[in-house]
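Quick notes on the structure that follows.
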Amino acid sequence: MKIDASRRGILTGRWRKASNGIRPPWSGDESHFLTHCTRCDACINACENNILQRGAGGYPSVNFKNNECSFCYACAQACPESLFSPRHTRAWDLQFTIGDACLAYQSVECRRCQDSCEPMAIIFRPTLSGIYQPQLNSQLCNGCGACAASCPVSAITAEYLHAH
């Protein structure tokens, strides 16, 4: 009996559209990116901070778990398909959210996200309980992900600000 390997995608969920990941900086419109990306891994291999990995469908996806984006533009320069926007444009429209797992919300003193945030988009304000609570200023945030990388409980997540 011969097995059709192309049909295995139904069992593994690969038939779904390969989206819901954060694409590399300057990758632009997701539908254009997914249509023209050859999944060659050139951008993944060029990433100096190792935040790019193969995501759904083998497309490059950002993972802020261990590091931040330095906006070095190496991923864009490595792409043989010229899919990336010019460096002088905004890298991406990401919105970071501090979730309920945040240690400060659990009455545990922690300010690692603030300490790692170079543009100082995260500040801690006093509360009646005595534990300072984080506030994220999205106007100051550059989307580097340093806060998410430094969070010991992975309470900080990123998503696109606008439909991508």
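Placed from the backbone N, Cα and C atoms, the Cβ positions cover glycine too.
The note that Swiss-Prot attaches to the published mutagenesis Pro24 to Ala is: No change in activity. DSSP classifies Pro24 (mutagenesis position) as coil under the three-state reduction. Around Pro24 (mutagenesis position), the C-beta neighbours below 8 angstroms that are at least 6 residues distant in the chain are Cys43, Cys47, Leu52, Pro60, Val62, Cys75, Ala76, Phe84.
Quoted from Swiss-Prot, the note on mutagenesis experiment Pro25 to Ala is: No change in activity.
Around Trp26 (mutagenesis position), the same-chain residues six or more apart in sequence whose CB sits under 8 Å from its CB are Tyr73, Cys75, Ala76, Phe84, Ser85, Pro86, Arg87, Thr89, Ala91, Trp92, listed in sequence order. Recorded in Swiss-Prot as a mutagenesis result, Trp26 to Tyr carries the remark: No change in activity.
Summarised as a single figure, the pLDDT of the domain '4Fe-4S ferredoxin-type 1' (28-57) averages 96. Positions annotated as domain '4Fe-4S ferredoxin-type 1' by Swiss-Prot, on the basis of sequence analysis: 28-57.
All protein chains considered, the CB of Cys69 ([4Fe-4S] cluster 2 binding site) has 25 other CB atoms within 10 Å. What Swiss-Prot lists as [4Fe-4S] cluster 2 binding site is Cys69, Cys72, Cys75, Cys79, and the listing cites sequence analysis.
Summarised by DSSP class, the composition of the domain '4Fe-4S ferredoxin-type 3' (132-161) is 5 helix, 9 strand, 16 coil. The domain '4Fe-4S ferredoxin-type 3' feature in Swiss-Prot is assigned to 132-161; the stated evidence is sequence analysis.
The [4Fe-4S] cluster 3 binding site annotation in Swiss-Prot covers Cys141, Cys144, Cys147, Cys151, and the record cites sequence analysis as its basis.
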Message: So among Pro25, Cys69, Cys72, Cys79, all listed as recorded positions, which is physically nearest to Cys147 ([4Fe-4S] cluster 3 binding site)? Use the C-alpha atoms.
response: Cys69
Query: Between the binding-site residues Cys72, Cys75, Cys79, Cys147, Cys151, where is the Cβ count within 10 Å the lowest?
result: Cys72
Field: Tertiary neighbours of Cys141 ([4Fe-4S] cluster 3 binding site) (same chain, Cβ under 8 Å, six or more apart)
entry: Leu94, Gln95, Phe96, Pro119, Ala121
- request: May I ask for the distance between Cys69 ([4Fe-4S] cluster 2 binding site) and Pro25 (mutagenesis position), taken between their Cα atoms and rounded to an integer number of Å?
  value: 8
- request: Reduce the DSSP letter at Cys75 ([4Fe-4S] cluster 2 binding site) to three states and note it down.
  value: helix
Query: Around Pro25 (mutagenesis position), how many other CB atoms lie within 10 A of its CB?
result: 27
